[in-house]
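Data block below; observations after.
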Amino acid sequence: MKYLILAALVAVTAGLVIPLVPKTQEAITEYVNSKQSLWKAEIPKDITIEQVKKRLMRTEFVAPHTPDVEVVKHDINEDTIPATFDARTQWPNCMSINNIRDQSDCGSCWAFAAAEAASDRFCIASNGAVNTLLSAEDVLSCCSNCGYGCEGGYPINAWKYLVKSGFCTGGSYEAQFGCKPYSLAPCGETVGNVTWPSCPDDGYDTPACVNKCTNKNYNVAYTADKHFGSTAYAVGKKVSQIQAEIIAHGPVEAAFTVYEDFYQYKTGVYVHTTGQELGGHAIRILGWGTDNGTPYWLVANSWNVNWGENGYFRIIRGTNECGIEHAVVGGVPKV
């Protein structure tokens, strides 16, 4: 029965994909909301489509796993996998799991998702003893084999960097937490009572690599602050393998192709409905569930809390929507 439901979903969602029809953002909103009922589209107030393009990476970084990448295999009885799972409630004392960050106008999503999921995993593996935020900027600026910084990077290489060089601590620009907080300010949006200045016309450049703590109020040396991984790997493409990995070790990093309509996601279970391809994006999968019979992944984005469902989104599960199930990576921390 489960496979019949998935087959039906594939057929339905395939019928929805009619790219390049609407010519304006307003037309995309109307088209999405009139053609399907799984999710609601709404033009965001605080982020433009041009800003979103700067926050994405080239689609080459979303490619499925290559043969040289180790793929972890879980021996699991699929009948034992729960119908719903949410890392936020499974590990409520891990401060990173509930944290939504802001990558600003830089295609640093690959570094953010790695730092976020690694932060979660250190807390989980240590039973809360290592409860911190790891620095997206450390891997963004200092991993020379990861890719091109603000132009994008390979998620698996960020996890390999965690094994080889480690991540120091560091939170958001606003919080100035840890050794190396993010140095690129939010821009063009109002968050709470703070309105940030307009974004740079061409987006941000990749910050320079600095092998020291940039937070002057942090009293731990850069090398002593490093947190290391023991392994880095890809996760099998089957839904049950991704679920088993999250249950065993915590949230994973995944990459997918972004289309114009995703920019307008407001609520519901996203399925690509229309619009041009914009680029690739990396995110953190926290769990899964169903909404009126539609299976979904629960995902944390890095576009601040004003976007989507308070910074989160749900995307249809079991159909490899936009490639999201074929580019999942993770690793085990040293604790």
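Easy rule for this one: first residue shown is 1, then count along the chain.
The backbone N, Cα and C atoms fix where each Cβ goes, glycine too.
The active site annotation in Swiss-Prot covers CYS109 (among others). Within the same chain, residues at least six positions away from CYS109 (mutagenesis position) with a Cβ under 8 Å of its Cβ are ARG55, LEU56, MET57, GLN103, GLY152, HIS281, ALA282, ILE283, SER302. In the three-state DSSP scheme, CYS109 (mutagenesis position) is classed as helix.
HIS281 (mutagenesis position) counts 28 other C-beta atoms within 10 Å of its own C-beta, drawing on all protein chains shown. Summarising the annotation, Swiss-Prot assigns active site to HIS281 (among others).
Listed in sequence order, the residues of the same chain lying 6 or more apart from ASN301 (mutagenesis position) and placing their CB within less than 8 Å of its CB are ILE100, ILE283, TRP307, GLY308, GLY311, TYR312, PHE313. Annotated active site per Swiss-Prot: ASN301 (among others), in sequence order.
What Swiss-Prot notes for the published mutagenesis of CYS109 to Ala is this: Loss of protease and RIBE activity.
Quoted from Swiss-Prot for the published mutagenesis HIS281 to Ala: Loss of protease and RIBE activity.
Classification of ASN301 (mutagenesis position) by DSSP places it in coil, neither helical nor stranded. In Swiss-Prot, a mutagenesis experiment is listed as ASN301 to Ala, annotated with the note No effect on protease or RIBE activity.
HIS281 (mutagenesis position) falls within a strand segment according to DSSP.
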